[in-house]
Amino acid sequence: MSFTNATFSQVLDDLSARFILNLPAEEQSSVERLCFQIEQAHWFYEDFIRAQNDQLPSLGLRVFSAKLFAHCPLLWKWSKVHEEAFDDFLRYKTRIPVRGAIMLDMSMQQCVLVKGWKASSGWGFPKGKIDKDESDVDCAIREVYEETGFDCSSRINPNEFIDMTIRGQNVRLYIIPGISLDTRFESRTRKEISKIEWHNLMDLPTFKKNKPQTMKNKFYMVIPFLAPLKKWIKKRNIANNTTKEKNISVDVDADASSQLLSLLKSSTAPSDLATPQPSTFPQPPVESHSSFDIKQKILHLLNEGNEPKSPIQLPPVSNLPLNPPIQSSNSRLSHDNNSFDPFAYLGLDPKNPSASFPRVVSQNNMLTNKPVLNNHFQQSMYSNLLKDQNSVQHLFAASDMPSPMELPSPSTVYHQVFYPPTSTSVSSYGLGKTPQPAYGSSSPYVNGHQTQQISSLPPFQSQTQFLARNSDNSGQSYNSEGDSNSKRLLSMLSQQDTTPSSSTLSKEANVQLANLFLTPNSLETKKFSDNSQGEEISDNLHGESCNNPNANSVHSAQLLQALLHPSATETKEETPKKTSDSLSLLTLLKSGLPTPANDLQNKSQNNERKASSQVKELEVKNYSKSTDLLKKTLRIPRNDEPLEAANQFDLLKVSPQQKSEVPPKRNELSQSKLKNRKKKENSETNKNHVDMSPGFVKILKRSPLADQKKEDTQESDFKGSDDHFLSYLQSVVSSNSNGLH
């Protein structure tokens, strides 16, 4: 039928008869199935009828379906709701599964894409909706053939596909690799596919990172499948590489085995070798190789690297001389112990060197019956060896240095070791002590450093004591005139084992004088509440009674006899007898009566009271009971330091709160030294001597005025040590007598 002059109403009648009136009854009852038929009628109208009649209008599917619903009597019942029916059809159409294929080339770098008929259509893989009761693979084959004209039934793999759901519609595309680039594609449908082309996967959007997204809208139907396609290609390439390696190894082995079999089976040489051209020159005869020789060569080549190595055979040494000649010009080499034996050096038996080697039974040995070296060569070899040895020995013989043979054994060499003294070793120094040896008389002789005697005091304490002793000695300046009494007094103080001398002083007077002076309670319990008393005590030190340079030192000697020998005293106090000058001295000191020199003493007292400022308090501590401490306490300054001597014996009151604040200013004696002295003196003293321990006086100096200092120095220039000593004793006795009263 020709539609060249047909009207639009005639065209609708023809389309209704073709696609709707002849449908089965069950499809006519379903709006969805009727809509599919209306879509087929629309395609026929656009593809064929309008091609014959250009005057017919081009309509869309929605408008075309509305006109057909109104024109066909079977569709009148849905004419009023045809809009709703068409919307239901579109929703149903998007839920129909779609099947297609992705066709790749041999390198899997390009794929086949198709473009719709309209200009606004984009690129996509060939695919289509599945029909009723149609399988997925059959639908994919059919759609690929309709859109591209390529039959992929023999290449499709049902297990290789990409399945996705886009907007509620399931899409499955089967991957078909290995399509040739020379394949000709042509669509089998009318006005559905406009282009079919190969596209490089690297040029597609989202397939490669960091690539500008150009023309993305044209590939919107391809983009969702690119990521899974890239993963599939990667896995496929890895699998192909492994299979290729296996195939290559198998092919190589097969070729090698086939060549080997061909060589073994051939009875002659290979026939493919080029035969020589005939020439006029005479040719050498060519030896014919049998098949056995070829096989032997092949086996030899195959087993060339696996042959066991034959053991190395040593040359026979049975022909060597048993006793090689020894030529020695040195007398030292003639000795058995010093001679050089090459066989012993090599670990061989000198008498039978050949017996030292293991005997190996060898066959086909051509050298067993022949000598390895002739006798002349052996003679020269041994002579050269001995010449070298003799040259070394000759060097030792020519020099004065002994040879290694003449050196003594290490056991006879003695090394003398010197141990230098250490920096921490200090020799102790004590009064009246002699240094003791490091070892006793029974100790063996040791050739080395002997340990020096180390002081029992701590390093800092012994050093302090040593500095104090040096400072005391350096501060003393002795005068040559009128100093005999002072020297005598110091010599008597330094003696420890002084025997009592016969004197006119009675024992009772010595006892009372020693008790008055040495009793610590008299010094500790004395309270000086009045300042005038303290001034009076200090003034007594500068009295005129001490100004006589010609005073007799007998009193000092007798007094020291009583002080140094307290064991001769008695506990009972008796009234002193006035039998000698010392008794009168004791009575005078005890009574505190004025002496003929009281006038000068009163003058000095007045001057001292005018010049005295503030009196500092002292701390009196009892440290030890030894007489040596008393000697250190009673040290009287010389004529060059009168003011210091006067200030040292100012006994003042010390409050309990200030005892902790007053720091000691004199160098304290070490406790260990005092203990040693105490042990020696306890053996000599009496048991009653326990309470007779002197106190150690800690003194704070006071500074008089400058003008008064000059006057005191002028007055004390002619004072002797005995005068100072007697003045000090007088002040102590007077203070004790006042305290007792």
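Just so you know, glycine gets a Cβ as well, placed from its N, Cα and C.
As written in Swiss-Prot, here are the features:
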type: BINDING; residues: Arg167, Tyr220; note: ATP binding site
type: DOMAIN; residues: 94-227; note: domain 'Nudix hydrolase'
type: MUTAGEN; residues: Arg18 to Ala; note: Abolishes interaction with dcp1
type: MUTAGEN; residues: Phe19 to Ala; note: Decreases interaction with dcp1
type: MUTAGEN; residues: Phe44 to Ala; note: Decreases interaction with dcp1
type: MUTAGEN; residues: Glu143 to Ala; note: Abolishes the decapping activity in vitro
type: MUTAGEN; residues: Glu192 to Ala; note: Abolishes the decapping activity in vitro
All chains considered, the count of other Cβ atoms within 10 Å of the Cβ of Glu143 (mutagenesis position) is 21
Densest Cβ environment (other Cβ within 10 Å) across the recorded positions Phe19, Tyr220 belongs to Phe19
Here the recorded positions are Arg18, Arg167; the one whose Cβ sees the most other Cβ atoms within 10 Å is Arg18
Check: min Cα-Cα distance from Phe19 (mutagenesis position) over recorded positions Phe44, Glu143, Arg167, Glu192, Tyr220 goes to Phe44
Taking only the CA atoms, the spacing between Glu143 (mutagenesis position) and Phe44 (mutagenesis position), expressed in whole angstrom, is 19
Integer Å value for the Cα distance linking Arg18 (mutagenesis position) with Phe44 (mutagenesis position) is 10
Listed in sequence order, the residues of the same chain lying six or more positions from Phe44 (mutagenesis position) whose CB sits under 8 Å from its CB are Leu15, Arg18, Phe19
As a whole number of Å, the Cα atom of Tyr220 (ATP binding site) is distant from the Cα atom of Glu192 (mutagenesis position) by 18
Glu192 (mutagenesis position) and Arg167 (ATP binding site), compared by Cα position, are separated in whole Å by 23
Glu192 (mutagenesis position) falls, by DSSP collapsed to helix, strand or coil, into coil
If you count the other CB atoms within 10 A of the CB of Glu192 (mutagenesis position), including all protein chains displayed, you should get 16
Restricted to the domain 'Nudix hydrolase' (94-227), the mean pLDDT of the model is 88
